[in-house]
Amino acid sequence: MGSLGEEVQVIIVGLGIVGLAAAIECREKGHSVHAFEKSNILKSIGDCIGLQSNATRIIKRWGDGAVHEALRPWIVSSKEIRIHNSSGRLIIRQDLSEVCEQPNYLLPRSELIRVMYEHALKIGVEISLGVEVCEPSEDEEGASVVALTRDGERQIVRGDFIICSDGVHSKMRKAIMPQPVEPRPSGYAAFRALVDTETLKGDPEASWVFEGVEENDRFDVFFLSGAQIALQSCNKGKVFSWFCIHQDTRNLLDVWTSPADPNEMLDLIKVWPIGQRLWSVIRHTQPQKFINYPLLNHKPLDHWVSSHGRLILIGDAAHPLSPAAGQGASQGIEDANVLATSLSLAGRQRVSLALHVAERIRYARASAVQLISHRVNEGWRNQDWDAYEPNEQNIASLPLETWIYGHDSQAYTEQEFEMVVRAVQEGEEYHATNLPDKLRVQLGIRNVDVKEPLQNKSP
């Protein structure tokens, strides 16, 4: 990078969905962005990803609506989530009409990354693929990293600050939290994949899964004590995906790419009364796309911002979520939006302040969703689903609450910015109102650690 201009110079490390969201948000709000990804190509494995309206209202602003138009075929048309026990008996119909009042998306992860990547390039984000980043450092004036290409070239890249969006195994996190952050094994893992729709169409035993999807996509969940399967269609039945949370009997490595044998899935569900019906769909997963990865429990970190206020963690690097919440990417997109908005309101001379403001606004809310996701999973595991009656406490329902999906993070940031600035500058706590107070107490959510008043430091 050349000499620093008037724009905020943003370095992003990690270009998954959240890193791309940060790149787009920062660039569309007038900042200069250089993003790095160690892979040569942007790719994603696994199944589909859902984005609720707390994220899609952010995406709808990108490119004056152009990104939303590209994603329009993937707007969720499901009217309900149907929850069943292992015999296939319908336990609960969870209405989605309020959740889907604003557009929600459900689409293959790879398709979302493609659309976001193309838009990022179009608006002028500088993207370096196949480049590993190391040695992050900061001072009161800015931050830098060392970029290592596959050809062995070593280059120091300097900017105003660094967004660390390099995932749950973040290497950048050490620069912010020197002590290692060790997740706790949950004892569970997840199979997940896309189904080969073309072969699925030709299987008469699987014809049931296409019923009604041209009008309303399917979202079915099946429970057995100790396991859970979700089966979804999107784009009016053009794509089917599934995932299964199950006991981890292999002590899997904590990576997304642990290979799996489809027969493991068959062994798991063949004892279910509904097992053969589900297998008629799942067997159409291509073996090379069949993955199995462990689910780990992560405590909220103490903080996300570095000592000089020039590095910030976002997304899974800051607050990994269990799949139960369906909010992993959506919360990361909120991070990106709040950070970019805070930068625009603060200006280049107050970059460190902007990072602390974004952390204060997001910390309690993201921590609450993180803890809820773990608690919901634990509740599911301890329930006797075959004995479950619909009039019991509705523990089967997914956490689809208005305070989560109805939130407008940009409007909230613009409204609260000056109040948070005062709290940061005076070294006081900021009590965020973007989560319910009652829930904050129930979950034991605290505010982010209060540091030395920022006004006593250099900008």
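Using N, Cα and C of the backbone, Cβ positions are placed for all residues, glycine too.
Heads up, this one's the original sequence, none of the swaps are in it.
A quick note: this is a predicted structure, and the numbers were derived from the prediction, not measured.
Taken from Swiss-Prot, the feature FAD binding site covers V18, E37, D47, G50, R109, V133, D316. DSSP assigns V133 (FAD binding site) to a strand segment in the three-state reduction.
Under the DSSP three-state reduction, D47 (mutagenesis position) is assigned to coil, being neither helix nor strand. D47 to A or N appears in Swiss-Prot as a mutagenesis experiment; the accompanying note says: Leads to complete loss of activity.
DSSP assigns Q52 (mutagenesis position) to coil in the three-state reduction, outside any helix or strand. Annotation of the published mutagenesis Q52 to E in Swiss-Prot: Reduces the catalytic activity toward both paraherquamides K and L; the original residue is retained in the structure shown.
According to Swiss-Prot, the mutagenesis experiment R192 to A or K carries the annotation: Abrogates the catalytic activity toward paraherquamide L, while paraherquamide K still exhibits about 5-10% conversion. In the three-state DSSP scheme, R192 (mutagenesis position) is classed as strand. Its Cβ placed at the centre, R192 (mutagenesis position) has 24 other Cβ atoms within 10 Å.
Summarising the annotation, Swiss-Prot assigns active site to R192 (among others).
In Swiss-Prot, a published mutagenesis experiment is listed as F219 to A, annotated Reduces the catalytic activity toward both paraherquamides K and L. Secondary structure at F219 (mutagenesis position), as computed by DSSP, is strand. Counting every protein chain shown, 23 other Cβ atoms lie within 10 Å of the Cβ of F219 (mutagenesis position).
What Swiss-Prot notes for the published mutagenesis of Q232 to A or E is this: Abrogates the catalytic activity toward paraherquamide L, while paraherquamide K still exhibits about 2% conversion. Cβ neighbours of Q232 (mutagenesis position) (same chain, under 8 Å, six or more residues apart in sequence): C48, S78, L106, D217, R218, F219, D220, F240, S241, W242.
Look at Swiss-Prot and you will find Q232 (among others) tagged as active site.
In the three-state DSSP assignment, the secondary structure recorded for S241 (mutagenesis position) is strand. Around S241 (mutagenesis position), a 10 Å sphere centred on its CB holds 23 further CB atoms from the protein chains shown. As a published mutagenesis entry, S241 to A appears in Swiss-Prot alongside the note: Reduces the catalytic activity toward both paraherquamides K and L.
The local packing around R109 (FAD binding site), expressed as other Cβ atoms within 10 Å of its Cβ over all shown chains, amounts to 19. In the three-state DSSP reading, D316 (FAD binding site) counts as helix. Cβ neighbour count within 10 Å across all protein chains ranks V18 highest among the binding-site residues V18, V133.
If you measure from the Cα atom of Q52 (mutagenesis position) to that of V133 (FAD binding site), you get 32 Å. With a 10 A radius on its CB, D47 (mutagenesis position) counts 25 other CB atoms from all the protein chains. In the structure as shown, the Cβ atom of Q52 (mutagenesis position) sits within 10 Å of 27 other Cβ atoms. Around E37 (FAD binding site), the same-chain residues six or more apart in sequence whose CB sits under 8 Å from its CB are G14, L15, G19, I127, S128, L129, G130, V131, listed in sequence order. Close to D316 (FAD binding site) in the fold, though at least 6 residues off in sequence, lie G16, V18, G167, V168, S170, G328, G332, each with a CB less than 8 Å from its CB.
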